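Among the natural variants in Swiss-Prot, V31 to M has the note: In strain: A/Fort Monmouth/1/1947-MA. The residue drawn here is the original one. Record note (Swiss-Prot) on the natural variant L34 to Q: In strain: A/Fort Monmouth/1/1947-MA. Under natural variants, Swiss-Prot gives G46 to E with this note: In strain: A/Fort Monmouth/1/1947-MA.
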Amino acid sequence: MDPNTVSSFQDILMRMSKMQLGSSSEDLNGVITLFESLKLYRDSLGEAVVRMGDLHSLQNRNGKWREQLGQKFEEIRWLIEEVRHRLKITENSFEQITFMQALQLLFEVEQEIRTFSFQLI
């Protein structure tokens, strides 16, 4: 797992939490919750790749695993659209930087999850 991605997640979540506390920002609960969920999922997928000796149990759960994977890709697409939308409507430079970094992170994580999933299939 890339330590830069982990610190990027933590940094962006911290920034979004600060933005949420700001009087001018809209409610970011859904975005923050999905970001946290995505981080946990990415981390667990990475751990599964590291423990590839556990393939038998993974194959037993394969149907459910594929369904979860599809759901995560839908969540990533929703997050990308939501972050793009917020980037377009915000005029605050701190928020713009945060959303641009969040967008970049989402693209990186989407690629990482694709790579992990191909290794597990």
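Cβ atoms are placed via backbone N, Cα and C, with glycine included.
L34 (variant position) is surrounded by 16 other CB atoms, counting those within 10 A of its CB over all protein chains shown. DSSP assigns V31 (variant position) to a helical segment in the three-state reduction.
Counting every protein chain shown, 22 other Cβ atoms lie within 10 Å of the Cβ of V31 (variant position).
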